[in-house]
Every structure is written in C-alpha cells, then in structure tokens.
Amino acid sequence: MPVPGTLSVEIPPRYCPLPTARHPDETVLARRTADWIDGFDLELTPQQRARMRGNDCPGFYGRIMPHSPTDRLQLAVDWCTVMFHFDDVHCDEGPATGRAARFADLATRIVRVLEAPDARLEGPGDTMLAPVRDLALRARRWATPAQMRRCAEAHRAWFLAVAWELGHRAARSTPALNDYAHMRQHTAAGAATLAWAEIVDGAEIPDRELSSPEVRALTELAFTTAAFDDDLFSYGKELWVARAEGTAPSGLGLVEILRRENRCGRPEALRAAVCLCNRLTHRFIALRERVLPDASAPLRAYLDHLCHLLPGNLEWGLTADRYRNPDGRTPGAVTTTASRDTDPPADTSPPAIPSIAWWWDPLGGRP
C-alpha cells in the first residue's frame, strides 16, 4: 500500500475559556507505566510499544487530574495505556469482518474480571486479562464497592457502544447525527475514564448527586464535547487512511456525519462541527455555575476533573501521536492545528438534535 504523504488540517477556533494545568510527575508516570506493561506477556511488537508511548496517557490524565497524588494517579494512567492498546487492536483498526465477535468475547471477560478479579476465565485474548486483573486488584485497595460497581458498569456501557459502532463499520453505514450525538460519549469511554478518576480521588460521590438530572447533563456534556473534539483531532487521520486505502473516509466521525447529513463540503462540515462543540462548551459552563454552589466535596472534585477534561483534552489531542501517526508507522504524517477562543459563541441555543436537547432543560421545566 503506497504511503500518501503528509496531510494538514486546520480547525476553526474552539471556544474554551477554562484553564489548563499539567501534573508535575508525568515523566515519572510514563516510566512506571512502561515498566508495568513490561511485566505482562502482551506479545507487543516494537511498533505497538511505540504507539503506547505516543498515546501519552500520563499527559492525558495529568491534564484531567493535575493535582492528584502520583502513586494513585498511576492506576488511571496504567488503565489508559492498556485500554488504548485494546482500542487500537480490537476496536478501531483492521477489517471489520469477524471483528465484532472477537471484540465481544474479550470485552465481556474484561468486564467480568473488573467485577470479580479472581474469576477464572479462559479464551482468546487471555493476555489482555492479566493487566486488567492487576488493575482491578489494585483498585480494590482504595475503591468502595459502589465505585467498583460504577467502574464495571461504565466499561459495559463503553463496550456496548463499541459493538454498535462495529456494526456500522461492518455494514459500511453512517449513523444519523441524532443517534451519534448520544452514543459518542460511550464509544469514547467517557464514563470509564472518570470512573477511574473517582477511585483515584478516594471519596465516593453520593449517588443522589451523581444521578441528579443536572449532574447527569453536565457529565454527558463534558464526555460528548471531549469525544467530539477527538473527532476533530482524528479527522486528519481518517482522511490520511482513506487516501492510503483508496476509499472514502469512515462515516463514524462527527465531521463526516455532518458532511453527509447536511450535504456540504468538508470545510463547511468542519466549521459546523466546531460550532456544535462551542455551543456544548458554553452550555457546560453555564450549567456548572448552577450546580457548583450546592455540590459536596466529592462532587466538586468530580466537576473539577470535568472542567480540566475539556481544555486538557484539547491540548493533549493536538500533540498525541495517536492522531499524528495514523498507521503507527508514519510519525508526523498528519498535522492538526487549532486555536482557543475565550469569546462566547454567537449561537448558544440548543442544537436541533433531539437526543441531546434535554441538556438545556435537565429538570424538564421544573425550577
């Protein structure tokens, strides 16, 4: 397959006035996670090891939880490292034929190991279960039973969404924007990512707060906005891979979905995607101001992580090799540039997407 050369994408200005921060021990976290991975027989190729490093999980979680104790944050960084590998190998890449069955088989066993790490499970992909079992056992040193339940359920939601995505890949179909908008938070493992953050924090968020409509709306807003931003970062990768394979870009990304649904060109679709992200960010900030005054200390910590997730993910995504090295063998093949804007968007109304419209009225008209 010929290498298609380099490709550049310029993203229109993203509204995000939230400040960024970095964890001071990201280098330490990176060294420890590399040593941890070496302790398992994952049969990694040199290329896969390079991709693990290039994904920069210390930089990802270090931007979400910049003030967390290093030893505890290591748990989340280790999870991120092995799950990005899982995502690359079993979710995103390679022919779709037969992938769904292999993915489902391994995914169900991963969830079971999180629920019951001492359970004996055998089958294809067993090498992936050893690091997951180690994570589950380490997490139990700090986590409450409710936190471990939330963690397992978050992974189940993630894997269900990936199965939905794999169905579209196998059928070479493009989901409707209305469906994609509410599913994207799950295909991006949003809840799983923050479930580990709660375990790292230690304090359990009261369910009456975490399950309240306004906090649920805030959570979905943050996860979806970050995932849509991932679609912006990965758009160059999608175009590069399509050019290399001589095919049309995948229809499983926000920009392509908007392009096909609105029947417009790629520049117009890219602008529409950024406008949508800007409106979601504005709504998140406005709703956060309503929720924050009455939040408990554990919920405040959770909301702080969400506030760091949005700008941190923007910053991380522009530099992570995950998007710059599209096939794992061509470093720097894709360059994505973007700028941040602190001026609120002109349009802050709910978008015409019924599945997410409730974020603008989480109490259903009640005061």
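Each Cβ is built from the backbone N, Cα and C atoms, and glycine gets one as well.
Where a substitution is noted, the model still shows the residue that was there originally.
The Cβ of D87 (Mg(2+) 1 binding site) lies under 8 Å from the Cβ of A189, each of these being in the same chain and 6 or more residues away along the sequence. The Mg(2+) 1 binding site annotation in Swiss-Prot covers D87 and is backed by experimental evidence.
The geranylgeranyl diphosphate binding site annotation in Swiss-Prot covers R184, K237, R322, Y323. Counting every protein chain shown, the Cβ of Y323 (geranylgeranyl diphosphate binding site) has 25 other Cβ atoms within 10 Å.
Sequence annotations record features per position, and here Swiss-Prot assigns Mg(2+) 2 binding site to D230, S234 based on experimental evidence. Around the Cβ of D230 (Mg(2+) 2 binding site), 22 further Cβ atoms fall within 10 Å across all displayed protein chains.
According to Swiss-Prot, the experimentally introduced change C57 to A is described as follows: Widens the active site cavity, resulting in a relaxed product selectivity. Exhibits an increased production of cattleyene and other diterpenes with diverse skeletons. C57 (mutagenesis position) is surrounded by 25 other CB atoms, counting those within 10 A of its CB over all protein chains shown.
Annotation of the mutagenesis experiment F60 to A in Swiss-Prot: Produces only minor amounts of cattleyene. In three-state terms derived from DSSP, F60 (mutagenesis position) belongs to a helical segment. Around the Cβ of F60 (mutagenesis position), a 10 Å sphere holds 25 further Cβ atoms from the protein chains shown.
According to Swiss-Prot, the mutagenesis experiment W79 to A carries the annotation: Produces only minor amounts of cattleyene. Long-range Cβ proximity for W79 (mutagenesis position), meaning a same-chain Cβ under 8 A and a gap of 6 or more residues, is found for L135, W196.
Secondary structure at C80 (mutagenesis position), as computed by DSSP, is helix. The number of other Cβ atoms within 10 Å of the Cβ belonging to C80 (mutagenesis position), over all protein chains shown, comes to 23. Looking at Swiss-Prot, the entry for mutagenesis of C80 to A says: No change in activity.
In Swiss-Prot, the entry for mutagenesis F84 to A states: Decreases levels of cattleyene with simultaneous production of several new compounds. The structure shown retains the original residue. Within the same chain, residues at least six positions away from F84 (mutagenesis position) with a Cβ under 8 Å of its Cβ are R51, M52, N55, C57, R322.
Quoting Swiss-Prot on the mutagenesis of W158 to A: Decreases levels of cattleyene with simultaneous production of several new compounds. A helical conformation is recorded for W158 (mutagenesis position) in the three-state DSSP classification.
Quoted from Swiss-Prot for the published mutagenesis A188 to G: Causes the formation of an additional product. DSSP assigns A188 (mutagenesis position) to coil, not to a helix or a strand.
Among the sequence features in Swiss-Prot, the mutagenesis site A189 to G is noted as follows: Causes the formation of an additional product.
In the three-state DSSP assignment, the secondary structure recorded for A227 (mutagenesis position) is helix. Looking at Swiss-Prot, you'll find the mutagenesis A227 to G noted as follows: No change in activity.
Residue density at N313 (mutagenesis position): 25 other Cβ atoms are found within 10 A of its Cβ, drawing on all protein chains shown. Per Swiss-Prot, mutagenesis N313 to A is noted as: No change in activity.
One mutagenesis experiment named in Swiss-Prot is W316 to A, and its note says Abolishes production of cattleyene. DSSP assigns W316 (mutagenesis position) to a helical segment in the three-state reduction.
Considering only the mutagenesis positions F60, C80, W158, N313, the residues lying within 10 A of D230 (Mg(2+) 2 binding site) on a C-alpha to C-alpha basis are N313.
Of R184, K237, Y323, all annotated as binding-site residues, the residue with the shortest Cα distance to W158 (mutagenesis position) is R184.
The CA atom of Y323 (geranylgeranyl diphosphate binding site) is located 13 Å away from the CA atom of N313 (mutagenesis position). Looking only at Cα atoms, N313 (mutagenesis position) sits nearest to S234 among the binding-site residues R184, S234, K237.
Among the recorded positions F60, R184, A188, A227, S234, W316, the ones whose Cα sits within 10 Å of the Cα of C80 (mutagenesis position) are F60. Using a 10 Å Cβ-Cβ cutoff, A188 (mutagenesis position) registers 23 neighbours.
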